[in-house]
Amino acid sequence: MSSEEDKPPAPPVRLTSNRGGNERSGGGVGVGGGGLGGGGMGDVPPDMRPLPKEPDDSDRKKKTLKSKIKGSKPSHTDSKPNISYPTNFEHTVHVGFDAVTGEFTGMPEAWARLLMNSNISKQEQKKNPQAVLDVLKWFDNTTKQRPSSKYMTNAITTHSGSSLSRVSSSSPSSTPTDSELHGSNSGGNLIGVQLGSMTLGPNANNVAVAGQILGNHYQQQQQHLLQQQQPLLHQNHNQHHMGISQSHSYNFVGHTVSSSTSQHSSANEDDMLGPQHPQQQPPPPPVASRPERTKSIYTRPIEDLQPAIIPMPVAPATTPATPLQNHRTPGGISAPAASPMMHNNATTTLDKNKNNANLYTPEPTVAQVSAGGPSSQVAGNQIAVPQAAVAPAATPNTRAANAKKKKMSDEEILEKLRTIVSVGDPNRKYTKMEKIGQGASGTVYTAIESSTGMEVAIKQMNLSQQPKKELIINEILVMRENKHPNVVNYLDSYLVSEELWVVMEYLPGGSLTDVVTETCMDEGQIAAVCREVLQALEFLHANQVIHRDIKSDNILLGLDGSVKLTDFGFCAQISPEQSKRTTMVGTPYWMAPEVVTRKQYGPKVDLWSLGIMAIEMVEGEPPYLNENPLKALYLIATNGKPEIKEKDKLSSAFQDFLDQCLEVEVDRRASALDLLKHPFLKLARPLASLTPLIMAAKEATKGN
């Protein structure tokens, strides 16, 4: 019986037959015990199909014993098949525009929310739907990319009188930036340390005001954040102020007030609009003179998704004045849809190997396909938008591979840094080091070089806290190899234990932003600044370098009126073989149309930005600064050259200079060398004429 009990039961059989004829009629087959038949039903003979082979007892024991042996691996036949995750699959999404109804069709929900908050009217959408789609794709992609910091451009600023400066700029950051920690207005980087970059004071009499005060919604959000940051800023009340520009990722969620407003932000709207008066309680710090959305941005090129340029993670951006990372808000006023909720939409298809090389699990981003590609098809009255694809999520194995590659990359970068930095102890070369600022990416000191008595700025960065160290190398090399009187001077660098020390020229005059927001410049002074910047640009372009982030934040001034270009964290090195770029880099309000529309571009993007900066010197702010960033991008793409307020008050030479800079057709736009010969520059006054403006800006902010 034991042998009978060990036999497996017979497999189930059909109780009815599908066969025709009289052989099988009505009945079925009963299954009994372990044998066949076991009692037939009617006249139907038992099913004669053979049972499965009975397993051999010896084989069963061998398998059991083998499974208990430690370290033994099951044979290929015994193990479950390893089914991999799908790769290179695509989820296509088509967005169209119905010209009859004036509505977009098939638009992702996140895009719809973004567009709803963009202040782009229905008429404007109907006028140029392709421009709307272009900026939506770009904007969405920017918010999802995990940007990396331009580490040597941190606006580390402590404030005199709890003042806040315009948050300068530039690149993306995965940690709270120094600009955020201290609200610096500095545009310079280590590349240029500035003194006295602070915001407008309530007693400033010669402020160049332009633009409008933003709505109540902006003010309420700003007030809330200011209340959060007040305790930290109060601690810095009496500290000395120096800025080193922070490169920032631009996340378009800045809570802002008009850059030209010289009033403090306080607890209510009336205080925002009227003069400030002493309060019994400590007054809240003033808002930044420029909104956070004046930060720079960096996205991947259309044709290149190499891991080296895939930015690092970043939390949603905060206002310029937000002191701590936990004070950040997940969504912005200007563009609430720029929050992480957009990360669920379809994105570019990433190659598996590139995906594995990332340092993080890629989140979906919008596909960046040119309008002329195969996915841009026009059907009927609809404008088709490029398809989008979803990259597969990274598996644990992928993440492990990512971490391994990241570690190897860090080792290579550190080895490269060792070949760049100087050997020795900087503490012996520099004395009287005084801490003047601290932020997420490092601490800034002023020091005296013992041998020369020259004052320098030293930034100390903990390399373990820098997620994209290769950008540090890029910036150091560009600065070291491109020395010019109009470029902030890189002096030296050292590796001290786990820290990188970078020594830069110290410019105490502050950034040009302080001057344009605090004072009124005449054409002679504007021409002088333009000439100096053009000399720097002509030098860089001749050496195949595009700056890509020209704006007043990145122009530093000496007390003698010297003008120097800084912030090379996002510069591009071009070559005859690769003379064009498509990476979205810069700050939206200063961006050239070809950058906004994702066309290939070259050095002339810097000349467009110079033209916008010239308008900034006239009006106190760039065009469209009071617009939602998404709408500003739309207006740049649609209108091209912006309108200039009171243009008739400008000289004909200045008007022509602006026309040459702001020519939409790149081939017709003047080069830096051409503009250096322009008659407008003959109006330039001596650089010493800038000194009174610098001192006036300092005086205006002194009481803040």
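Even glycines carry a Cβ here, placed using N, Cα and C.
Keep in mind that this structure shows the original residues, not the substituted ones.
Among the mutagenesis results in Swiss-Prot, Pro9 to Leu has the note: Disruption of interaction with dock/dreadlocks. In Pak4; pharate adult lethal with some adult escapers that are uncoordinated and have crumpled wings. The residue drawn here is the original one.
Experimental mutagenesis is annotated in Swiss-Prot for Arg14 to Met, with the remark: Disruption of interaction with dock/dreadlocks.
The feature domain 'CRIB' is assigned by Swiss-Prot to 83-96. For the domain 'CRIB' (83-96), the model's average pLDDT works out to 69.
Positions annotated as domain 'Protein kinase' by Swiss-Prot: 430-681.
Under the three-state DSSP scheme, Ile436 (ATP binding site) falls in the strand class. The ATP binding site feature in Swiss-Prot is assigned to Ile436, Gly437, Gln438, Gly439, Ala440, Ser441, Gly442, Thr443, Val444, Lys459.
Here the residue is the original one, but Swiss-Prot notes a mutagenesis experiment at this spot, Lys459 to Ala: Fails to rescue mutant phenotype, probably due to disruption of kinase activity. Counting every protein chain shown, the Cβ of Lys459 (mutagenesis position) has 29 other Cβ atoms within 10 Å.
Annotation comment: Swiss-Prot describes Asp549 as active site, proton acceptor, evidence class similarity to another entry. Under the three-state DSSP scheme, Asp549 (active site, proton acceptor) falls in the coil class. Within 10 Å of the C-beta of Asp549 (active site, proton acceptor) there are 33 other C-beta atoms, taking all protein chains into account.
For the mutagenesis result Asp553 to Asn, the note given in Swiss-Prot is In Pak5; pharate adult lethal with some adult escapers that are uncoordinated and have crumpled wings, probably due to disruption of kinase activity.
With a 10 A radius on its CB, Gly569 (mutagenesis position) counts 34 other CB atoms from all the protein chains. For the mutagenesis experiment Gly569 to Asp, the note given by Swiss-Prot reads: In Pak3; pharate adult lethal with some adult escapers that are uncoordinated and have crumpled wings, probably due to disruption of kinase activity.
Among the recorded positions Pro9, Asp549, Gly569, not one has a Cα within 10 Å of the Cα of Val444 (ATP binding site). Secondary structure from DSSP puts Gly569 (mutagenesis position) in coil.
Cβ neighbour count within 10 Å across all protein chains ranks Val444 highest among the binding-site residues Ile436, Val444. Of all the recorded positions listed (Pro9, Gly442), Gly442 sits in the most crowded Cβ setting, with the most other Cβ atoms within 10 Å. Around the Cβ of Asp553 (mutagenesis position), 39 further Cβ atoms fall within 10 Å across all displayed protein chains.
Within 10 Å of the Cα of Gly569 (mutagenesis position), the following recorded positions from the list Pro9, Lys459, Asp549, Asp553 place their own Cα: Asp549.
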